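These come from Swiss-Prot:
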{"type": "DOMAIN", "residues": "120-233", "note": "domain 'C-type lectin'"}
{"type": "MUTAGEN", "residues": "W131 to A", "note": "Abolishes binding to damaged cells; when associated with A-227"}
{"type": "MUTAGEN", "residues": "W227 to A", "note": "Abolishes binding to damaged cells; when associated with A-131"}
Amino acid sequence: MHEEEIYTSLQWDSPAPDTYQKCLSSNKCSGACCLVMVISCVFCMGLLTASIFLGVKLLQVSTIAMQQQEKLIQQERALLNFTEWKRSCALQMKYCQAFMQNSLSSAHNSSPCPNNWIQNRESCYYVSEIWSIWHTSQENCLKEGSTLLQIESKEEMDFITGSLRKIKGSYDYWVGLSQDGHSGRWLWQDGSSPSPGLLPAERSQSANQVCGYVKSNSLLSSNCSTWKYFICEKYALRSSV
């Protein structure tokens, strides 16, 4: 009887099976949570490292792209300068050919200037009776062994404008002055620059290339593709006496 009471007492003091299972279950959950947290941290660190790596690579690619773009811009500028230089050389070549043709034809001609040309000192001028764009006007003058008018001084400008008033009045006449839209320089056909007092008074802002023309007493500028009269010029034949 006494032993049964002791056994009952011991059995009552021992923990219940449910409580022990709960503790085991609680310990298992805590370990799983820690494992998940560790894996999450490792994954986040991996993402952060990958993001930094990709960011560095993107920066490198952007830098290379900017360098390539700068090189491309420089190459385009070099090509543009070469094209302008080639065009200038072609114009000077045509100018030299026209000068030689004029010299040869003058050797067989007794008068200082051809018919329908106006003489002023050492130059002969032809005032066209047709309209054309600037480049076509240039070609028409070359066919006559001359070039578009190149005004060297204010005295020559006064003679031209005075003669035009007597011939046709106030019209527009192309001269051999042009300005490229990229370089912005005014140049005569022989590659020389006009004197500051003979620069055009106004410029068309909408055109890629503008050319000079004479109207009344002024030297102005306009789109080279517009239609105007033109003035040719060549050297007068010197007397062989």
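Positions of Cβ are set from backbone N, Cα and C atoms, glycine also.
Original residues only: the substitutions mentioned are not part of this model.
Across the domain 'C-type lectin' (120-233), the model assigns an average pLDDT of 85.
Between the CA atoms of W227 (mutagenesis position) and W131 (mutagenesis position) there is a gap of 6 Å.
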